[in-house]
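Quick notes on the structure that follows.
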Amino acid sequence: MGEEQSTVSGSGGARASGGGSAGQPESPRPRGDRVRTAGPRAAASSSRPNGGGGGRDPGCVDASVQEPASNRAPAGQPARLPLSGPLDPQSLELQLEREAEGAGPREAPPGQQPPDGLLLDVLAQRHPPPAKPQVLCSVYCVESDLPEAPSAESPSPSESPPQAPLGPIPASPPPSFPSSPLSLPADPLSPDGGSIELEFYLAPEPFSVPGLLGAPPYSGLGGVGDPYAPLMVLMCRVCLEDKPIKPLPCCKKAVCEECLKIYLSSQVQLGQVEIKCPVTECFEFLEETTVVYNLTHEDSIKYKYFLELGRIDSSTKPCPQCKHFTTFKKKGHIPTPSRSESRYKIQCPTCQLIWCFKCHSPWHEGVNCKEYKKGDKLLRHWASEIEHGQRNAQKCPKCKIHIQRTEGCDHMTCSQCNTNFCYRCGERYRQLRFFGDHTSNLSIFGCKYRYLPERPHLRRLVRGSVCAGKLFIAPLILVLGLALGAIAVVIGLFVFPIYCLCKKQRKRSRTGMHW
């Protein structure tokens with residue numbers, strides 16, 4: 001019924017039957033034809049209607065099409081082989097090779113894949129066609145600075161790519177820009193597959209090995225505070241150990257990170273804002289970024305507090321208790337009462353302490369700042385109160401602000417005016433050579449709490465006597481020294497010529513020369 005059936009003759013030729021064109025031969029079949037032999041599993045398949053044989057492979061026998069009765073063998077007898085001559089299992093390969101040589105090379109029609117090989121069912125054992133291996137492809141995009149050298153082998157005409165038109169070749173974009181889209185077949189196994197556009201973004205390399213070996217040091221923040229500064233194995237100037245060290249930005253000397261952190265922490269504990277370089281030969285100050293980078297969180301807070309305290313003007317002061325900065329406004333935080341000093345009354349928003357902005361002390365109700373500075377009992381009681389084995393606060397002798405000591409010695413430095421004073425007595429640090437300093441017991445500049453603190457009259461008498469003795473002894477020693485010097489000069493004027501003559505006479509007597 002309009003179907004086309006084809007059978008294979010013993011000589012390998014194809015003939016048309018049942019509705020096909022009688023005078024039109026069928027195209028030769030490729031080498032991949034499936035050949036079936038009789039066996040228990042060989043049976044005729046039911047035919048399915050098809051419009052003129054469309055959609056079938058023209059080079060293969062459709063197993064679903066029913067063969068004519070003339071080509072079917074009787075039941076129980078094997079079917080005829082599509083080979084010329086009898087089938088010998090021992091010489092099967094040789095017969096197949098001869099048949100292939102006789103048929104000659106055949107090409108698959110366009111748009112059709114070539115067959116994989118001959119598939120035979122010998123003795124009712126079907127060998128399935130070999131499965132196509134799965135290919136996993138990894139695409140790598142590598143950009144080279146140098147163009148590729150042309151290949152020595154010239155491609156064949158069928159494989160040669162289309163020639164590009166002559167003209168100037170546009171410059172390739174830098175690696176930081178996305179490369180041109182790359183077209184790849186959708187199915188690598190199919191000759192005419194679709195295309196997939198892939199974009200490869202090549203980020204520029206942050207550094208290169210030759211650049212690291214020959215590049216100069218990074219000119220950033222510098223020092224240990226710079227995370228991008230180069231590391232070099234140097235000997236620390238403090239601990240004298242070889243470590244990976246970033247040189248300091250000020251003097252380019254080597255100080256390890258551990259020693260620098262210990263030094264900076266000690267300076268911050270002393271209240272220093274301008275910290276000098278730990279190298280003794282360098283007289284410059286370290287940068288703020290380097291100091292903050294090498295401090296702990298607590299020391300960093302203290303250092304920033306000292307910085308703010310040194311930068312503020314007279315209209316901003318810290319709270320005496322919690323160090324919260326407060327800026328005074330002329331119209332006051334509290335409505336101005338009858339007395340003018342009440343407008344300096346400040347309540348700290350952090351610790352709720354009420355204090356006086358003018359004298360920087362706790363609020364003194366009913367007493368003006370002048371009386372309070374002269375020795376008010378409230379101020380003395382608050383300042384001289386002992387907490388944790390030390391005074392509550394001490395007043396700077398110059399700027400009159402109160403300073404609390406957390407730890408350390410009695411030598412204090414005011415963060416407001418940089419005045420050196422003693423925390424125990426509140427006096428300035430003075431020293432004079434030959435008369436002593438503030439730490440001397442018998443010096444007139446000594447602390448009153450170091451020598452006879454309970455007997456001030458005797459202390460003054462002893463120190464005054466020592467000072468007077470030094471004043472009287474110093475001129476005597478000076479006069480005595482001048483007298484001895486004059487005597488030595490006079491004696492030298494007479495003795496030196498005589499000594500020279502005697503030495504000259506001895507030299508002549510040794511050489512045998514006479515007058």
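Any Cβ shown, glycine's included, is placed from N, Cα and C.
Here the original residues stay in place, and none of the substitutions has been built in.
According to Swiss-Prot, the features are:
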ACT_SITE  C409  active site
BINDING   C236, C239, C256, C259  Zn(2+) 1 binding site
BINDING   C396, C399, C414, C417  Zn(2+) 3 binding site
BINDING   C422, C425, H438, C447  Zn(2+) 4 binding site
MUTAGEN   C236 to A  Loss of SLC40A1 degradation; when associated with A-239
MUTAGEN   C239 to A  Loss of SLC40A1 degradation; when associated with A-236
MUTAGEN   C409 to A  Loss of SLC40A1 degradation
Cα-Cα distance linking C259 (Zn(2+) 1 binding site) and C417 (Zn(2+) 3 binding site), given in Å to the nearest integer: 30
Close recorded positions near C239 (mutagenesis position), where close means Cα within 10 Å, chosen from C259, C396, C399, C409, H438, C447: C259
Between C425 (Zn(2+) 4 binding site) and C259 (Zn(2+) 1 binding site), the C-alpha gap once rounded to whole angstrom: 34
C396 (Zn(2+) 3 binding site) to C409 (mutagenesis position) - Cα separation in whole Å: 16
Non-site residues, in chain order, whose CB comes within 8 A of the mean position of the CB atoms of C422, C425, H438, C447 at Zn(2+) 4: D410, F421, R424, G426, E427, Y429, T439, G446, K448, Y449, R450
Residue pair C256 (Zn(2+) 1 binding site), C414 (Zn(2+) 3 binding site) - Cα distance, angstrom, rounded: 31
DSSP three-state assignment for C259 (Zn(2+) 1 binding site): helix
Of the recorded positions listed as C236, C259, C409, C414, the one whose CA lies nearest the CA of C447 (Zn(2+) 4 binding site): C409
Euclidean distance between Cα atoms of C259 (Zn(2+) 1 binding site) and C399 (Zn(2+) 3 binding site), Å: 35
